[in-house]
Amino acid sequence: MIKSLKFSHKILLAASLVVFAAFALFTLYNDYLQRNAIREDLESYLREMGDVTSSNIQNWLGGRLLLVEQTAQTLARDHSPETVSALLEQPALTSTFSFTYLGQQDGVFTMRPDSPMPAGYDPRSRPWYKDAVAAGGLTLTEPYVDAATQELIITAATPVKAAGNTLGVVGGDLSLKTLVQIINSLDFSGMGYAFLVSGDGKILVHPDKEQVMKTLSEVYPQNTPKIATGFSEAELHGHTRILAFTPIKGLPSVTWYLALSIDKDKAYAMLSKFRVSAIAAALISIVAILVLLGLLIRLLMQPLHLMGRAMQDIAQGEGDLTKRLAVTSRDEFGVLGDAFNQFVERIHRSIREVAGTAHKLHDVSQLVVNASNSSMANSDEQSNRTNSVAAAINELGAAAQEIARNAADASHHASDANHQAEDGKQVVEQTIRAMNELSEKISASCANIEALNSRTVNIGQILEVIKGISEQTNLLALNAAIEAARAGEAGRGFAVVADEVRNLAHRAQESAQQIQKMIEELQVGAREAVATMTESQRYSLESVEIANRAGESLSSVTRRIGEIDGMNQSVATATEEQTAVVDSLNMDITEINTLNQEGVENLQATLRACGELETQAGRLRQLVDSFKI
C-alpha cells in the first residue's frame, strides 16, 4: 500500500509520523513530570495533615490524661471519703469524662455521676485497675462500645500512691465522639478519609462504623498494607487507595496510628485532565502542521510535477523528442531537469540511428528470405534423390541378407550331419571294441568251463574213494555189531555205537551218490555251455568284421560332409561381407538423409527467423515512427 502512494504523500506521512512521535514523547515526558509532581505534593500534603491531626489527637488526649493524673495526685494527699466525693464531682471532670471513679485497695468503689453497680462488684478485678497497677502509671484502654450509651469510649486510669504504697486507682471514661469528629473532619477535598488504628492492625475509629474493631487484613484481604512510615497502596472495592500511617506519640501503654486513605484515581484526576488536554493539543498541532506542510510540499514539488508531465507526454503522447524542460533553478530539481534534458537528447540521437538501421534491417531480411527459399527447393530435390538411393540399397541389403541366411542354414545343417556322422562313427568304434571284448570274454569262459569239467572228473574220482570208504565202514560197523551181540550185556554200549557208525556210513554213501549224480548233470551242462560259447564266439567275430566295414563307410561320409560344410561357410562369409558393405552404404545414405533433413529444418528455422526478423523490423520501424525526431 505504501508503494502505491505518491512521493509527496510519503513525505507528508513521514513528517506526520515524526511530528506525532515528537508530541507523543513530549506528552509522555510531561506526564512523567506531572505524575512525579502530583505524587510529591500528595505525599507532602498527607504527611503534613497526618502530623497536624496526630498532634491534635495527642493534645486532646494529653489534656484529659493530665486531669486524671492531677486527680490521682490530689487523692494521694487526702483520700478521705468527703474529699473523694468532692473531687470526683468537680465540673472539670464531670464535663470532660462520662464517668469518673476511684477503686480503692480495700475494694471500695466510688463513681460520679453515681450509678448502681452489680452486686459483688470489685474494682480490683477489673482490667483498668489491674493494668494501671501493673504499669505503675497512667494507662489507656482500647476503645470499646459503652453498653448504656452505645458510644465508643476509652478509659484513662492511673494508680493513687502515697509513700510508695498503692492506695487505689482513679479512672475516667472518655467518649471518643470528639475524637471521631476530629478524624472524620478530614475528607481531603472528597479524595479520602482518616481512621485510627492500633499497632496490631485493629481499626479503632473509622468513618464507616462497620469497619470499627476490624483488622486491616479483614478490610484489605488481597494486599494488606503494613503499618509503617511511608506510603503504600491497597485494593478496596475495586479501587486503588493510597495509605499513609502517622504515629500518635506520647500515649501511655498504647500504640496508635492515624491512617490516611486517599483514592488514587481522584488524587491523580488532574493528571488525567492534563493527558486529555495534552492529547487534544497534540492532535490539533499535528493537523495544523500537516496542513501547512502539505501546502509547502505542494509548492516545492511543482517543478517535479512539470517534469513528470513532460515525461508522460514523451511516454504516452506523440513521443516528441524535440521538447526540453525549462531549467530555472540550480537546486536538486534543477539538476534533475538538466539531467532529464541530457537524457532526452541522447535518446533522440539513438532513435535517429535506430530508424536508419531499421530500414537497412528490413532490406537485408528480404534478401535472406529469398536465398533461404532457393536453398529450401534444392534441399527438397536432394532429399528425394537420397531417398531413392536409400531404397535401392535397402533392397540390395535385403537380398544379400537372404543369401547369407540360406548359406548359414545350409552350413548349419551340414555341421549337424557331420556331428551326427562323427557320433555314429564313434558308436561303431565303441561297438567293435565291445564285441572284441565280448569275444575275448567268451573264449575265457570256454576255457574256464573246460577247466571246471576237468575238476568235476576229479571230484567224481574222490567220490568213488568216499563210497569205498563208506562201504568199508559199513562192513566194520556190521562186524562190530556182531561182536557186541556175542559179548552180551557187556557189549551193549559198544553195539549202540557200532549201530550209529553204521547209520552214518550209510548216510555218507547216499550223499556221495547224490553228489555223483549232480556232478554228472553239471558235466552235461558244461559240455553244452562250451558248445554254445563256441558258436557265440564265431558270431561275434562275424559282427566285428561287419562293424569295421560300417565304420569305414561312416568315415568316408564324414569327410564328404566336412567338405560341404567348408564350402557353405565360405559362401556365408562372403555374403556377410557383402551385407556389411551394404549396411555401411545404408548407414551413410541414412546419415546423408539425416543431415539433409537437418539442413532443411535449419533452412525452415532460418525462414521463420527471417520472417520474425522482418516482423520485428516492421515493428521497430513503427516504434521509431511513433517518435517525433
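Each residue, glycine too, has its Cβ placed from N, Cα and C.
Substitutions noted, but not modelled.
According to Swiss-Prot, the domain 'Cache' annotation covers 36-259, on the basis of sequence analysis.
The local packing around Tyr101 (mutagenesis position), expressed as other Cβ atoms within 10 Å of its Cβ over all shown chains, amounts to 25. Listed in Swiss-Prot as a mutagenesis experiment, Tyr101 to Ala is described as follows: 260-fold reduction in AI-2 binding affinity.
DSSP classifies Met111 (mutagenesis position) as strand under the three-state reduction. For Met111 to Ala, Swiss-Prot lists a mutagenesis experiment annotated as follows: 120-fold reduction in AI-2 binding affinity.
Here Swiss-Prot notes a mutagenesis experiment, Tyr121 to Ala, with the remark: 150-fold reduction in AI-2 binding affinity. According to DSSP, Tyr121 (mutagenesis position) sits in a coil region rather than a helix or strand. The Cβ neighbour count for Tyr121 (mutagenesis position), using a 10 Å radius and every protein chain shown, is 12.
Summarising the annotation, Swiss-Prot assigns L-isoleucine binding site to Tyr121, Arg126, Pro127, Trp128, Tyr144, Val145, Asp146, Ala147, Asp173 and lists experimental evidence as the type of evidence. In the shown protein chains, 18 other C-beta atoms lie within 10 A of the C-beta of Arg126 (mutagenesis position).
For the published mutagenesis Arg126 to Ala, Swiss-Prot gives the following note: Fails to recognize L-Ala, L-Arg, L-Thr, L-Trp and L-Pro. 290-fold reduction in AI-2 binding affinity.
Long-range neighbours of Trp128 (mutagenesis position) (same chain, six or more residues apart, CB within less than 8 Å of its CB): Thr139, Thr141, Thr155, Ala157, Val169, Gly171. Recorded in Swiss-Prot as a mutagenesis result, Trp128 to Ala carries the remark: Fails to recognize L-Trp. Decreases affinity for L-Ala, L-Arg, L-Thr and L-Pro. 160-fold reduction in AI-2 binding affinity.
If you take the C-beta of Tyr144 (mutagenesis position) and look for same-chain residues 6 or more apart in sequence within under 8 angstroms, you find Leu152, Ile153, Ile154. In Swiss-Prot, a published mutagenesis experiment is listed as Tyr144 to Ala, annotated Binds L-Trp, but not L-Ala, L-Arg, L-Thr and L-Pro. 100-fold reduction in AI-2 binding affinity.
Experimental mutagenesis is annotated in Swiss-Prot for Asp146 to Ala, with the remark: Fails to recognize L-Ala, L-Arg, L-Thr, L-Trp and L-Pro. 240-fold reduction in AI-2 binding affinity.
Under the heading of mutagenesis, Swiss-Prot lists Ala147 to Phe and annotates it as follows: 80-fold reduction in AI-2 binding affinity.
What Swiss-Prot notes for the published mutagenesis of Asp173 to Ala is this: Binds L-Trp, but not L-Ala, L-Arg, L-Thr and L-Pro. 85-fold reduction in AI-2 binding affinity. Every protein chain considered, the tally of other Cβ atoms within 10 Å of the Cβ of Asp173 (mutagenesis position) stands at 21.
What Swiss-Prot lists as domain 'HAMP' is 298-352, and the listing cites sequence analysis.
Look at Swiss-Prot and you will find 357-593 tagged as domain 'Methyl-accepting transducer'.
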Measuring Cα to Cα, tell me the gap between Tyr101 (mutagenesis position) and Asp173 (mutagenesis position) in whole angstrom. 9
From the Cα of Met111 (mutagenesis position) across to the Cα of Arg126 (mutagenesis position), what is the distance in angstrom? 14
Between Pro127 (L-isoleucine binding site) and Asp173 (mutagenesis position), how far is it from one CA atom to the other, in Å? 13
When the pLDDT values for the domain 'HAMP' (298-352) are averaged, what is the result? 72
Sequence gap of 6 or more, Cβ distance under 8 Å: name the residues on the same chain that satisfy this around Met111 (mutagenesis position), in order along the sequence. Leu88, Phe99, Thr100, Tyr101, Leu102, Met117
Students should find that the Cα atoms of Tyr121 (mutagenesis position) and Asp173 (mutagenesis position) sit apart, in Å rounded to an integer, by 18
